[in-house]
Amino acid sequence: MTMFENVTRALARQLNPRGDLTPLDSLIDFKRFHPFCLVLRKRKSTLFWGARYVRTDYTLLDVLEPGSSPSDPTDTGNFGFKNMLDTRVEGDVDVPKTVKVKGTAGLSQNSTLEVQTLSVAPKALETVQERKLAADHPFLKEMQDQGENLYVVMEVVETVQEVTLERAGKAEACFSLPFFAPLGLQGSINHKEAVTIPKGCVLAFRVRQLMVKGKDEWDIPHICNDNMQTFPPGEKSGEEKVILIQASDVGDVHEGFRTLKEEVQRETQQVEKLSRVGQSSLLSSLSKLLGKKKELQDLELALEGALDKGHEVTLEALPKDVLLSKEAVGAILYFVGALTELSEAQQKLLVKSMEKKILPVQLKLVESTMEQNFLLDKEGVFPLQPELLSSLGDEELTLTEALVGLSGLEVQRSGPQYMWDPDTLPRLCALYAGLSLLQQLTKAS
């Protein structure tokens, strides 16, 4: 996970714990997430590691007939996050331990991340709603044909001034052990990096779903659910496709770890329906991509494209006569989404863990810690059951510490015990899903 992602996720949690404020994943995309921008929700999104949205090149205003322009988004003022982050540098506030913020030109030595919110005022929305939808707009036609749902950015959290972020802290040096060198992990873990975030950069946002009514009427309701569709139901095949995509989405409320476990099990069952050859080939495909985040993301896009078109696909390592059903594609897409949430270093550690056949132990470790603390919203140190680690040799234990440590779960051999930080939950959920898939595939192989 990049430093930018770490900061935006911590910010979203700090300002809106367990809420609907979505952190931005990519710095280069921030201009496409301003108020009124249209975005797409990624296929097989899950609230456990964050509903993920994809930029488009259009705003709501682009797809409306000409008419009155809305007033500028309302500035609701600066947040107190600046002072909280200042305090955290001294060790007292709940933001990532691995990030500090350094002021740049125009900021004092002690300045940190200062943010403000901009939101679409109700009167501005009323003004825009006087304009009809451009029903023949090619973008709208394309989205309707693909059964996509469109969302409108209604509120953003953005930087007030330019800041430079530096990664620092003990996480840099924890895992720079000799046996990691062949994996290329030392450079990706034990290093410093900095990123400059410009003034006015969107860090997090809220969306509401666009609803099309008839040919040119539209609305942006305050309350939505996963069963709602942007476009009126059309032909049957399109309806089936949308149901498939939304079927595994989580509701707005987490009941705890059990809900995550049931969701992962549902998707795993679809993978289990593949033949042994199919599962072995899928494992081979994924093993070649782990540690190559860009290629893994390309696979995710290809799978999304397959769902868009509603046809069967095959992966490179699969025999040509082994086709994937839409249900299988959806399940694989779910797990690939989880794996892309992990850093390249973690992905390489997963490959090493498969070689050493310690995935079951790692899965049990992650499962046990989340089962105990899933709804806990405060940091704490807790005892770890010794039997969770007793079967691991020294090298295997260090590898496991690194794998979970990069998701923010700090395991300490003395005790043994572990440090729980609620900010780590989304990353641990993604790691749990990734471990579950790989364990199933290695077992079948």
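A Cβ is built for glycine as well, from the same backbone N, Cα and C atoms used for every other residue.
At each noted position, the model has the original residue.
Over in Swiss-Prot, the protein carries these features:
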type	residues	note
BINDING	ARG9, ALA10, LEU11, ALA12, ARG13	cardiolipin binding site
MUTAGEN	LEU260 to Asp	Spontaneous pyroptosis-inducing activity
MUTAGEN	TYR334 to Asp	Spontaneous pyroptosis-inducing activity
MUTAGEN	ALA338 to Asp	Spontaneous pyroptosis-inducing activity
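Sequence features, as recorded in Swiss-Prot, placed on the structure.
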residue	record	Cβ within 10 Å
ARG9	cardiolipin binding site	24
ALA10	cardiolipin binding site	22
LEU11	cardiolipin binding site	23
ALA12	cardiolipin binding site	22
ARG13	cardiolipin binding site	22
LEU260	mutagenesis position	25
TYR334	mutagenesis position	24
ALA338	mutagenesis position	24
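Note: the Cα of ALA12 (cardiolipin binding site) and the Cα of ALA338 (mutagenesis position) are spaced 19 Å from each other. Rounded to a whole value, the Cα-Cα separation of TYR334 (mutagenesis position) and ALA10 (cardiolipin binding site) is 23 Å. You'll find the Cα of LEU11 (cardiolipin binding site) roughly 23 Å from the Cα of LEU260 (mutagenesis position).
Nearest in space to ALA338 (mutagenesis position), taking C-alpha to C-alpha distance over the binding-site residues ARG9, ALA10, ARG13, is ARG9. The distance from the Cα of ARG13 (cardiolipin binding site) to the Cα of LEU260 (mutagenesis position) comes to 19 Å. A distance of 20 Å separates the Cα atom of ARG9 (cardiolipin binding site) from that of LEU260 (mutagenesis position).
Mapped onto three states, the DSSP output places ARG13 (cardiolipin binding site) in helix. Geometry remark: LEU260 (mutagenesis position) versus ALA10 (cardiolipin binding site), CA distance 21 Å.
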